[in-house]
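Below is one structure; the comments refer to it alone.
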Amino acid sequence: MKDWLFRIATCSIMTFSSLAAAQAEPLDVVATFSIIGDFAAKVGGDRIRLNVLVGPDSDTHVYEPRPADAIALAGADVVLTNGLEFEGFLTRLIAASGTDAAVATLTDGVETMEEPGGGHYHYIDGKAVFHAGAHDPHAWQAVPNAKVYVQNIAAAFCAADAEGCAAYQANAARYIGELDALDTEIRAAIAALPQDRRTVVVAHNAFRYFEAAYGVHFLSPQGVSTESEAAAADVAGLIREIRARNASAIFAENISDTRLLEQIAREAGLPLAGTLYSDALSGPDGPASNYIAMMRHNAGAIAAALAAR
């Protein structure tokens, strides 16, 4: 009797241990910034353990890696990156970490846009900081491109975890359905606006893919610094363009300094109409805590500001 009970107990323990071991080994995934992290979570679900390097409301262009980031990469199975020179820190971080993880570039397959000036500016502490790059990296700002990101993530996860491939593909298909509905929603919101009232001003040139997909024109103070001698003339030139194009609103961005935009708003006689989310999500309690919420917030804020003029 005791032997029988012992065998049952032993089998139960071994079975439980095997199941626990199977469930205790999720795919270790590193995503470079918050938007990609959200895509990864949607596709991976509970089969992945996710580490996001650049968090909400943070600028990936100027991010300085920490020792913990190298440790995360060293233990990763998959690293998800935007590519197009968006993550300037990543090459040296990969080298420092010694990781042998698969690196998936999520813009592969996207029809990318060239940077007209060989790069674009960010505004940090009132100064214009140039980010060089041959192609505009902000491809996620058009929802059809986000679908490519999601497909690439599913492919990367399937390559690293064949047993979970069906789950990854099902998650991706379900999420792509949500993205299709979002794309339709944004197109309808912008289509309701008059053609001559579709221009806004933003802090940096991060919305060209949104512009091409949805028909809103974005102006930005490229290269203007609040501390430069040429700032007054540059701002005056931008204000002339704002008036010529009948721009109706100025938006701050969650990752950019607002001082220059406040100056432009005063001189152009336009309101600061709110905040758009360009290169990072908001925190969990903000209006852009995931990609769909971010795009819905941006499109809604733009449509409301332009309709009110």
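Note that Cβ sites are derived from N, Cα and C of the backbone, with glycine treated the same way.
Substituted residues are absent from this model; it holds the original ones throughout.
If you check Swiss-Prot, you get these features:
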- H61, H138, H204, D279: Zn(2+) binding site (BINDING)
- H120 to A: Impaired zinc acquisition from chaperone AztD. No defect in zinc binding from solution (MUTAGEN)
- Y121 to A: No defect in zinc binding from solution. No defect in zinc acquisition from chaperone AztD (MUTAGEN)
- H122 to A: Impaired zinc acquisition from chaperone AztD. No defect in zinc binding from solution (MUTAGEN)
- D125 to A: No defect in zinc binding from solution. No defect in zinc acquisition from chaperone AztD (MUTAGEN)
- H131 to A: Impaired zinc acquisition from chaperone AztD. No defect in zinc binding from solution (MUTAGEN)
- H138 to A: 600-fold increase in zinc dissociation rate but no effect on zinc acquisition from chaperone AztD; when associated with A-204 (MUTAGEN)
- H204 to A: 600-fold increase in zinc dissociation rate but no effect on zinc acquisition from chaperone AztD; when associated with A-138 (MUTAGEN)
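Secondary structure at D279 (Zn(2+) binding site), as computed by DSSP, is coil.
H204 (mutagenesis position) sits 12 Å from H61 (Zn(2+) binding site), taking the Cα positions as reference.
Other Cβ atoms within 10 Å of the Cβ of H204 (mutagenesis position), summed over all protein chains shown, number 24. Under DSSP, H204 (mutagenesis position) is assigned to coil, being neither helix nor strand in the three-state scheme. Following the DSSP three-state reduction, the secondary structure of H138 (mutagenesis position) is coil.
Its Cβ placed at the centre, H61 (Zn(2+) binding site) has 24 other Cβ atoms within 10 Å.
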